[in-house]
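Report on one structure; see the data block that follows.
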Amino acid sequence: MKSSKLFALAGVTLLAATTLAACSGSGSSTKGEKTFSYIYETDPDNLNYLTTAKAATANITSNVVDGLLENDRYGNFVPSMAEDWSVSKDGLTYTYTIRKDAKWYTSEGEEYAAVKAQDFVTGLKYAADKKSDALYLVQESIKGLDAYVKGEIKDFSQVGIKALDEQTVQYTLNKPESFWNSKTTMGVLAPVNEEFLNSKGDDFAKATDPSSLLYNGPYLLKSIVTKSSVEFAKNPNYWDKDNVHVDKVKLSFWDGQDTSKPAENFKDGSLTAARLYPTSASFAELEKSMKDNIVYTQQDSITYLVGTNIDRQSYKYTSKTSDEQKASTKKALLNKDFRQAIAFGFDRTAYASQLNGQTGASKILRNLFVPPTFVQADGKNFGDMVKEKLVTYGDEWKDVNLADSQDGLYNPEKAKAEFAKAKSALQAEGVQFPIHLDMPVDQTATTKVQRVQSMKQSLEATLGADNVIIDIQQLQKDEVNNITYFAENAAGEDWDLSDNVGWGPDFADPSTYLDIIKPSVGESTKTYLGFDSGEDNVAAKKVGLYDYEKLVTEAGDETTDVAKRYDKYAAAQAWLTDSALIIPTTSRTGRPILSKMVPFTIPFALSGNKGTSEPVLYKYLELQDKAVTVDEYQKAQEKWMKEKEESNKKAQEDLAKHVK
């Protein structure tokens, strides 16, 4: 579910009935096979787990390629390709023993080779040579890797990864990272067979070619058809096949138009689980007939947001009619008071209700980029630490609630006050009003269009259409993705405001969120803020992002005291919140579903590619014949939480055994 954690905005909706008709039912087949049928929303542009930065790829490859460790259903790190591991007492050297029964297989299930320690070395070298989008995860962590990527050293053997023998791979870090093992679930640290890689050349990991990959995971990819379907089959020779309970997985593409279809397809057996849309015309009737089966899932750690393009270069999709309007919009977005007016004037409960309905709107709301309960120290959640820092930025933050599941930002009076300050300053710069803000949206995705329309309504009502106009650009899905999610560089980011992306954490540390928009090296500055990192960007300087980077860097340099580290990251998050450069909106989960998945059997994690809160990982997943009831779910949740606490405690105690 999480490739480097860049997500296209979820909540799109259902596939056409004709598409689903081709899929088998969600129960057992005539041969007694278990089939899981679900949906997907975004086609991958490749299957290259070593270089990608997109969830569209990882949602597929994380089911077919295993790394060193994975998550169990309680979120613990358990053996995968590594049957054992150790860390040196100084925290700088991690050593993993590769299991002897780990094999590579073709897409047809034929054994190709054993998985060896050298495969992990080959994988990282390939990622470095190809300038992987996910290098940010490890480039400054592994000794010598940054120098190799920058060309300061040419010999990869000088990088801190070694195959000590066929079964042992060792990593040497620049500084201790208590969360290092959580990074091993990510594709950039996964193995690849060198002989196969060389044989495929540029055809390695093609988007629609299952034969362009080798498989060492629980499933084999059998077919992938753009805007149609993805199919997996259980790997019969997988070393841990007893924990693979679903024989086939069939995913169908959603086009986002008919929001009544998911429930219909669940009821007729076409889907094993269905995301529900309370704003659909049929939901009221569904509540009457299946009220005991409508379950709201837990909020996860993925944060969707609205980004601000502070350095827009392209204007193919725009309602602006003059260079003066373009210049005025850019000056406005560079003004913090203006951005805060947007943040405070945006009714995010109304926005979320377009997806989750009035009753469920609050269940997905989020106020911080880093979720407030993501980490804890000294008895305080991360959100509490941020609040202590945030109030020092001004009175506007004193009564703001940063907890999940409520809108702590929306305040029309604050919005008007901030806008008044901004307008006075901007008029002195010759800015023309109203400010026109282009916001692209997939015109075929009903709930996406409704959300953007809701944002337009609340902002224009609060700030006045004579001051701010949201110009909705309704485009084809591919057009929207190509100028947001899939844009190759900042020049392709053709928007002023965008809610088309989100971020999920790669590992268990606040840096996994906050590093990604550092102006010098952040991988998502173009996606969220409209400029390419690594440049001496004038707009980034204007909004103070280099000051933000200093805060993040200082936090990252604290490697001995976790409480101090988190406190420093809280200071960086407080700066980011005050800047209003990105406006968090919702989590991915916390939404109503109908399901025949046995509750809490999928692998769980708040970060990484091997744990999820959504049905995008299929190892461990178990199915039942009838729809889960609310009572069953609540009892299972209570039982799982108790078991999780006990299991996590034992896992923490067992860590001492790995220090050598």
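Just so it is clear, glycine is given a Cβ too, placed from its N, Cα and C backbone atoms.
No substitution from the list is modelled in this structure, which keeps its original residues.
In Swiss-Prot, a published natural variant is listed as F7 to L, annotated In strain: R6 / R800.
Among the natural variants in Swiss-Prot is G27 to D, noted as: In strain: NCTC 11906, SP-VA92, SP-496 and SP-VA96.
According to Swiss-Prot, the natural variant T30 to A carries the following note: In strain: R6 / R800 and R6x.
When secondary structure is read from DSSP and collapsed to three states, E166 (variant position) falls in the coil class. Swiss-Prot gives this note for the natural variant E166 to D: In strain: NCTC 11906, SP-VA92, SP-496 and SP-VA96.
In the three-state DSSP scheme, V246 (variant position) falls into the coil class. In sequence order, K34, T35, F36, K234, Y618, L621, E622, L623 are the residues near V246 (variant position), counting only same-chain partners six or more apart with C-beta under 8 A. Here the residue is the original one, but Swiss-Prot notes a natural variant at this spot, V246 to I: In strain: R6 / R800 and R6x.
Take the CB of L368 (variant position) and look out to 10 A: across all protein chains shown you find 25 other CB atoms. In the three-state DSSP reading, L368 (variant position) counts as coil. Annotation of the natural variant L368 to I in Swiss-Prot: In strain: NCTC 11906, SP-VA92, SP-496 and SP-VA96; the original residue is retained in the structure shown.
In three-state terms derived from DSSP, Q432 (variant position) belongs to neither a helical nor a strand segment and is classed as coil. Other Cβ atoms within 10 Å of the Cβ of Q432 (variant position), summed over all protein chains shown, number 16. According to Swiss-Prot, the natural variant Q432 to T carries this note: In strain: R6 / R800, R6x, NCTC 11906, SP-VA92, SP-496 and SP-VA96.
In Swiss-Prot, a published natural variant is listed as T612 to A, annotated In strain: SP-496. The local packing around T612 (variant position), expressed as other Cβ atoms within 10 Å of its Cβ over all shown chains, amounts to 24.
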Specify the nearest of the variant positions L368, Q432, T612 to E166 (variant position), where nearness means the distance between Cα atoms.
T612
What count of other C-beta atoms do you get within 10 angstroms of the C-beta of E166 (variant position), across all chains shown?
13
